[in-house]
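Some features that Swiss-Prot has for this protein:
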| type | residues | note |
| --- | --- | --- |
| BINDING | Met1, Ile2, Arg3, Ser4, Thr5, Leu6, Ser7 | 1,2-diacylglycero-3-phosphoethanolamine binding site |
| MUTAGEN | Thr213 to Ala | Decreases ATG8-PE comjugation and autophagy |
| MUTAGEN | Cys234 to Ala | Loss of interaction with ATG8 and defect in autophagy and Cvt pathway |
| MUTAGEN | Cys234 to Ser | Instead of the formation of an intermediate complex with a thiol ester bond between ATG3 (E2-like enzyme) and ATG8 (substrate), a stable complex with an O-ester bond is formed |
| ACT_SITE | Cys234 | active site, glycyl thioester intermediate |
| MUTAGEN | Trp270 to Ala | Decreases interaction with ATG8 |
| MUTAGEN | Asp272 to Ala | Decreases interaction with ATG8 |
| MUTAGEN | Leu273 to Ala | Decreases interaction with ATG8 |
Amino acid sequence: MIRSTLSSWREYLTPITHKSTFLTTGQITPEEFVQAGDYLCHMFPTWKWNEESSDISYRDFLPKNKQFLIIRKVPCDKRAEQCVEVEGPDVIMKGFAEDGDEDDVLEYIGSETEHVQSTPAGGTKDSSIDDIDELIQDMEIKEEDENDDTEEFNAKGGLAKDMAQERYYDLYIAYSTSYRVPKMYIVGFNSNGSPLSPEQMFEDISADYRTKTATIEKLPFYKNSVLSVSIHPCKHANVMKILLDKVRVVRQRRRKELQEEQELDGVGDWEDLQDDIDDSLRVDQYLIVFLKFITSVTPSIQHDYTMEGW
């Protein structure tokens, strides 16, 4: 809790900046956080902004109805140690630090654990994601016909075991003033709706991150004491900066290939018309990417659940 207290003081004392440095640092301003939150809620309506309430400790640099984002009752049907990673985070980050195939630019955020709903509809688990539109599609829920499987499962007496494993999480995304990036908080419940202890919530954090990234702390935006596990945001900006650079390289290469094709077809003015194109990831797409690399920290929480409500 000492670390949590120090973090709270740092958040309180760090001055707010409104100068955008997204493309150069991977950090965002409060205004850009709101912009990215609006986009997330538009694309995935189960994500909501907070409602105004007397229970909230407001920060005056954000609108009262846009202090934090929340999605409730996200399923978690197994523990993190039961998830087999396709690619370990160390391997993925090493790949980012080296000059490799630009086609794998978003493989970091697209890498998934073997999970009942982790594979996008119509996709394969090992397919690389190379565009933000495909990334958005990857977050959608795959429609499955579960009737036959459920009957067989019940016949084998597996339902009781499944209920013991079943958990749900409320996920919160707030703005970190000290790191100028989004910060994730998770609050867990068992199948009966009783709150999970911090130790139980840590079971759903990847072992690689439990002692490095996850912290027990109270939700800072509620006046009432609500215990959570937060995902420390110290590396978020660096990951986003690397990703931005990679996206830029991929899109520039594709544009060059398209230009060459157009020139072969006799379209000589194509290059002049494309000079003002922005090859970077848009700042409003920030949280889409943010949620994808959060899955490496909490692999058993079904983040793909965002396209369905309760």
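Just so it is clear, glycine is given a Cβ too, placed from its N, Cα and C backbone atoms.
The shown structure was predicted, so the numbers you read here are calculated from the model rather than taken from an experiment.
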- Query: What's the CA-CA gap between Thr213 (mutagenesis position) and Cys234 (mutagenesis position) in angstrom, rounded?
  - Reply: 8
- Collapsed DSSP category at Thr213 (mutagenesis position): coil
- Residues with Cβ closer than 8 Å to the Cβ of Cys234 (mutagenesis position), same chain and 6+ apart in sequence? Tyr179
- Neighbour count (Cβ, 10 Å) for Thr213 (mutagenesis position): 19
